[in-house]
Amino acid sequence: MECVGARNFAAMAVSTFPSWSCRRKFPVVKRYSYRNIRFGLCSVRASGGGSSGSESCVAVREDFADEEDFVKAGGSEILFVQMQQNKDMDEQSKLVDKLPPISIGDGALDLVVIGCGPAGLALAAESAKLGLKVGLIGPDLPFTNNYGVWEDEFNDLGLQKCIEHVWRETIVYLDDDKPITIGRAYGRVSRRLLHEELLRRCVESGVSYLSSKVDSITEASDGLRLVACDDNNVIPCRLATVASGAASGKLLQYEVGGPRVCVQTAYGVEVEVENSPYDPDQMVFMDYRDYTNEKVRSLEAEYPTFLYAMPMTKSRLFFEETCLASKDVMPFDLLKTKLMLRLDTLGIRILKTYEEEWSYIPVGGSLPNTEQKNLAFGAAASMVHPATGYSVVRSLSEAPKYASVIAEILREETTKQINSNISRQAWDTLWPPERKRQRAFFLFGLALIVQFDTEGIRSFFRTFFRLPKWMWQGFLGSTLTSGDLVLFALYMFVISPNNLRKGLINHLISDPTGATMIKTYLKV
């Protein structure tokens with residue numbers, strides 16, 4: 001489940017054993033043939049956890065900027081990602097039925113927002129509300145991912161009416177049957193209500209719309225941006241903002257030499273069951289308990305995953321098996337196998353399946369080049385939190401401020417050409433020094449956590465939940481400042497066993513993200 005708030009996290013992972021507990025690598029090779037996929041793929045060789053020396057995918061990728069862009073789009077699991085994106089959601093309104101069309105040949109727009117997800121709709125609505133002439137461009141697709149959220153965060157956004165179910169308690173299981181209570185209410189968001197609310201804001205603010213894919217953004221001699229669409233329409237605008245998801249490398253430039261992107265994958269099902277051990281009054285944030293009951297660990301058990309469970313009633317639940325983060329994408333079929341094995345071990349018998357979900361979230365990777373003239377927002381702007389895998393709350397909360405900066409830029413430059421220095425003001429709003437320090441900290445942790453097996457991750461959480469409550473709750477809620485995160489790390493260091501301290505020091509010295517984190521923190 002893609003979560004609007006913070007569901008799972010990857011700041012640091014440690015082992016309490018005498019040596020680091022590293023993940024074993026088992027190659028899982030699948031061959032697929034894609035002939036009718038719009039991305040121009042011919043064939044893909046996928047490795048679910050193969051050796052680092054093997055290529056993760058070999059394909060013709062006409063619509064991707066490079067290998068990294070392809071991985072962000074779905075990589076070896078792209079068929080499942082497409083299945084998720086193209087689900088039928090008849091209850092959600094079509095944008096083309098609610099928004100007026102962009103008027104072709106009727107002068108330049110102030111702003112074009114490319115992408116129709118939560119980030120794109122929110123930014124378009126907020127910008128138009130400030131008096132800008134805003135056009136929204138992108139495929140007319142519904143919201144298909146299930147969303148979970150800390151209730152107070154959505155209340156702060158004025159979106160409490162979009163929550164369809166609330167659990168007053170949220171719990172975590174590690175390696176026994178005694179749960180850790182989070183002490184914070186958690187909600188399930190209605191995809192339909194969220195889509196309708198953001199669309200309503202676009203309608204009321206006067207956003208126009210074109211259902212099309214964008215091929216390129218170029219600059220005209222007069223300084224206008226020319227947004228070329230695949231239907232041969234070219235939309236002129238004073239400024240273009242890309243909000244079309246993480247795989248936006250053909251429209252944006254990213255910093256060279258940054259960390260390799262990792263991926264969080266999850267397979268979920270909403271089902272009717274005969275019986276369930278989960279309390280309908282409690283949302284299960286993470287369940288890392290052993291579910292195999294086998295003395296000899298199987299292939300599936302070597303991949304660290306946890307169960308995420310939303311019990312709407314005693315018999316209707318949403319289950320999701322999640323791989324926190326991995327350098328090599330964990331395949332959905334393996335996640336499904338693990339989920340079914342887990343449910344079987346728990347004695348849960350499925351009577352009816354209402355929906356399947358394939359959640360694919362790129363985490364980490366490089367920041368956009370903040371010198372470029374085109375802007376970005378949401379996942380395209382690397383706003384996905386490396387420690388949680390989510391970006392929607394940040395996108396929705398920062399849309400008003402970002403729109404205000406864009407409006408101010410355009411007001412100041414009414415008779416001037418938009419240039420990189422002006423665009424830099426908007427980039428600095430998204431990525432001020434404080435945000436960069438936080439991100440550097442989380443990237444360091446992400447590089448650490450992908451090394452560990454299930455027991456190593458459990459070891460981390462046993463230490464994590466010994467921290468002061470404000471610390472681990474603040475981490476889960478993404479409210480800790482960069483200074484707080486330093487205190488977080490120091491406290492973890494103090495209460496951890498000696499082997500953990502040694503391991504953290506070695507990782508800080510040997511991994512490039514350690515040097516980057518220190519350098520970023522030392523910048524004035």
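Note: Cβ is positioned from N, Cα and C throughout, glycine not excepted.
Modelled residues match the original; the substitutions are not represented.
Note that this is a predicted model, so its numbers are computed, not measured.
Secondary structure from DSSP puts LEU123 (NAD(+) binding site) in a helix. Look at Swiss-Prot and you will find 111-139 tagged as NAD(+) binding site, backed by sequence analysis.
The annotation that Swiss-Prot gives for the mutagenesis experiment ALA447 to Asp reads: No effect on catalytic activity. For the recorded site, ALA447 (mutagenesis position), the DSSP three-state label reads helix. Listed in sequence order, the residues of the same chain lying 6 or more apart from ALA447 (mutagenesis position) and placing their CB within less than 8 Å of its CB are PRO259, GLY364, HIS507, ASP511, PRO512, THR513.
Here Swiss-Prot notes a mutagenesis experiment, LEU448 to His or Arg, with the remark: Converts the enzyme from a mono- to a bi-epsilon-cyclase.
In Swiss-Prot, a mutagenesis experiment is listed as LEU448 to Asp, annotated with the note Partial loss of catalytic activity.
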The one of GLY115, GLY131, GLY135 whose CB sees the fewest other CB atoms within 10 Å, among these binding-site residues: GLY131
LEU448 (mutagenesis position) versus ALA119 (NAD(+) binding site) - Cα distance in angstrom: 29
Euclidean distance between Cα atoms of LEU448 (mutagenesis position) and SER127 (NAD(+) binding site), Å: 39
Intrachain C-beta neighbours of LEU123 (NAD(+) binding site), sequence separation six or more, cut-off 8 angstroms: VAL113, THR241, ALA243, PHE377, GLY378, SER395, ALA399, TYR402, ALA403
Cα-to-Cα gap, PRO139 (NAD(+) binding site) vs LEU448 (mutagenesis position), nearest whole Å: 37
Inter-residue C-alpha distance, GLY135 (NAD(+) binding site) and LEU448 (mutagenesis position) (nearest angstrom): 42
